[in-house]
Structures are given as C-alpha cells and as structure tokens.
Amino acid sequence: MTQFNPVDHPHRRYNPLTGQWILVSPHRAKRPWQGAQETPAKQVLPAHDPDCFLCAGNVRVTGDKNPDYTGTYVFTNDFAALMSDTPDAPESHDPLMRCQSARGTSRVICFSPDHSKTLPELSVAALTEIVKTWQEQTAELGKTYPWVQVFENKGAAMGCSNPHPHGQIWANSFLPNEAEREDRLQKEYFAEQKSPMLVDYVQRELADGSRTVVETEHWLAVVPYWAAWPFETLLLPKAHVLRITDLTDAQRSDLALALKKLTSRYDNLFQCSFPYSMGWHGAPFNGEENQHWQLHAHFYPPLLRSATVRKFMVGYEMLAETQRDLTAEQAAERLRAVSDIHFRESGV
C-alpha cells in the first residue's frame, strides 16, 4: 500500500486559532490556469500626487485639508463604518431576527507623506514610527473600546480605494467574530495546557524551521502550518506579549526590521507590489488578565502563481471548507529563496 506523503497526497490541517480545518491538495499545484488574471500596477507613482486625498497638504473629499505632515498622520475616516453615538437597538427576543447596536470609531493612518513608498520601501526608522503610532492609537482607543483592530489593505486586488500607502484603525464596542473565536480557543488551550497557545507554537516553529520566512532577535514570521492563503504568514514575538502596547523599545524597533524583511520578500517573490490584507490581534481591553493571549499579526495575500494569478476563495471554500494547493512548507521555502532586500533598493 502506498505510504502517505503530505507533499503528494490530499490531507487536512487544523487551525487551532479558528477551530477550522483546511484541505491541502498539493497534487493540484501544477494544474493549468486559463482563468482571470490580475493586472499588477506597473506605473511609477510620484512622491506627491496633487489629486490624492491622503497626500500632505491636499484637500480631502469632505473639504478638510490635510496638514503638511512629515511622518505618520491619523484622522477619523471620512466614511466611517462605526459611530460613537449609535443609539441602543430595541431589545429583541426573536431567535431568528437578532440585532444589537454597534458603537465605535474608524480612523485612517497615512504611513508617510511619500505617495510612492509602501511599507517595504520605507526605512526601518520610518517603520518604527508606524509601529509607535499603532501603539499610541491602540492605547488611546483601548481606554474606551474593548477591541481595537489595526489593519492594512494593500493594493487594488484587496479593495484598497486609494494608492497612497495607508492603514486603518477601527475600535469596537463589541468583540468581533474573529477576535471572539481566537479569544475562546486560546483560553481553552491555556486551561488545558497551562501555557499560551501561540507561545508554545513559536517554540515549535523555532525548533522545526521548515515554515520560517523571517527571523530576527525578537520576532518570527512563518507560513503557519494551517495557512489558508497561498503565501499567508503569521508574525509573532518570541516572548510572551499580550498587546502591541506592551512592546519594549527593543521589540518595537526589531518589529520594524521584521516588517521590512517580510514585506520585501513578498514584493520580491513576483517582482511586484504584493497585495495583502494584514492586521494585528492582541488581548482585548476587557479588564481581565488575558494571560492566554499572545500578540500576533496575520498577513493574507491572494497571489498564487505569479503577479497576475490569484487565489479565489469561492465554490468549495465558500460552501464546504477552505482549500489550498501549495503546502505551507513549500510556500515558506519559496519566500525564503528570495532576498529580504527590496528589488527596487537592490537594483534588480
């Protein structure tokens, strides 16, 4: 009888953060593709675009003028998804038609005044300032809201509506679905194992190495064993850290370096500005000790085979179970094979 080989045979991998299984089909990786293709952005963007709503000194669609900022710039989203003064929804006991009020705020963070430079093209010093801004915003909003979601949608393929490099910060009066699930499952693991799930996971990955993409003094980026997206990564501190606000100065500056190395490898993989959605998850601000939590960032990039061919989460993925072709180990190997110095900086 043929012996099972995870490189050749379909199998399922369990994601302990979500409680869901992922179908891995490595034998499909060589199938021909005649479907839709993305059009990668080839144009060279200017350092300042007079028509951009996010550039320094420009007027936004609301008529508000941006200051002549020189570092990061944060403002309340002109089209915020959440409002702080939402009235209470009427109480409902209908099990099929439940509703509750959602309060919060939505902010935009411009990473720098340079319209042309995404995260991997910024200096480590500039990236350190971005991390510091994430910390400050999280600390401020965490005084009012239990959940603060820092995230970035990079590229038109991920629905980004403005090419000026920026991220967003949403704060919620509730624990969103993904956060609630991670909170519950990490708490269950902690009760059973007497240690934080992702602290244990970092040690396993450090010992294994096959899924490692970037390692610095304080940080580790891996294609997680249970990755759903082709080149998905999980960025974690090596030490136990509950929230981004708890980082030491050394961890913060080293995180900037890790972010530059990781995002540079992404861009270098297909020699393009690699699209992704990324965001931070940390312990909620709920007044509890939350020792089961470990700070981490998820990177979800859609590209699969090239700068023009992406992964679609449709059909079986929507109706049954998430499926991927490349194994996590194969994806990590491909990311390790490219330089962590951005191709535009290296002159390639």
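Note: Cβ is positioned from N, Cα and C throughout, glycine not excepted.
Listed features, source Swiss-Prot:
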type: BINDING; residues: 28-31, Val61, 77-78, Asn153, 159-161, Gln168, 311-312, 316-317, Gln323; note: UDP-alpha-D-glucose binding site
type: MUTAGEN; residues: Cys52 to Ser; note: Decreases enzyme activity 3000-fold
type: BINDING; residues: Cys52, Cys55, His115, His164; note: Zn(2+) binding site
type: MUTAGEN; residues: Cys55 to Ser; note: Decreases enzyme activity 600-fold
type: MUTAGEN; residues: His115 to Asn; note: Decreases enzyme activity by 98%
type: MUTAGEN; residues: Cys160 to Ser or Ala; note: Slight inhibition of enzymatic activity
type: MUTAGEN; residues: Ser161 to Ala; note: 7000-fold reduction in specific activity
type: MUTAGEN; residues: His164 to Asn; note: Decreases enzyme activity 10000-fold
type: MUTAGEN; residues: His166 to Gly; note: Abolishes enzymatic activity
type: ACT_SITE; residues: His166; note: active site, tele-UMP-histidine intermediate
type: MUTAGEN; residues: Glu182 to Ala; note: Decreases enzyme activity by about 50%. Abolishes iron binding, but has no effect on zinc binding
type: BINDING; residues: Glu182, His281, His296, His298; note: Fe cation binding site
Spatial neighbours, same chain, of His166 (mutagenesis position) - Cβ under 8 Å, 6+ residues apart: Leu54, Val108, Ile109, Cys110, Phe111, Glu152
Cα-nearest neighbour of His298 (Fe cation binding site) within the listed mutagenesis positions, Cys55, Cys160, Ser161, Glu182: Glu182
Sorted by sequence, non-Cys52, Cys55, His115, His164 residues with Cβ within 8 Å of centre, Zn(2+): His48, Asp49, Phe53, Leu54, Asn58, Asn162, Pro163
Protein Cβ atoms within 10 Å of His281 (Fe cation binding site), excluding its own: 25
Nonlocal neighbours by CB distance (under 8 Å) for Cys52 (mutagenesis position), same chain, sequence gap 6 or more: Asn58, His115, Asn162, Pro163, His164
His296 (Fe cation binding site) in three-state DSSP notation: strand
Other residues, Cβ within 8 Å of Glu182, His281, His296, His298 Cβ centroid (Fe cation site): Leu17, Glu178, Leu234, Gly279, Trp280, Gly282, Ala297
Fewest-neighbour residue among mutagenesis positions, criterion Cβ within 10 Å, set Cys55, Cys160: Cys160
Asp78, Cys160, Ser161, Glu182, Lys311, Glu317 screened against His281 (Fe cation binding site), Cα within 10 Å - retained recorded positions: Glu182
Cβ neighbour count within 10 Å of His298 (Fe cation binding site): 20
Fewest other C-beta atoms within 10 angstroms, as judged across Arg28, His115, His164, His296, which are the recorded positions: Arg28
CB contacts for Ser161 (mutagenesis position) [other CB atoms within 10 A, all chains]: 9
Neighbour tally for Glu182 (mutagenesis position), based on other Cβ positions within 10 Å of its Cβ: 26
Residue with minimal Cβ packing [other Cβ atoms within 10 Å] among the binding-site residues Asp78, Glu317: Asp78
Cα-to-Cα gap, Glu182 (mutagenesis position) vs His296 (Fe cation binding site), nearest whole Å: 11
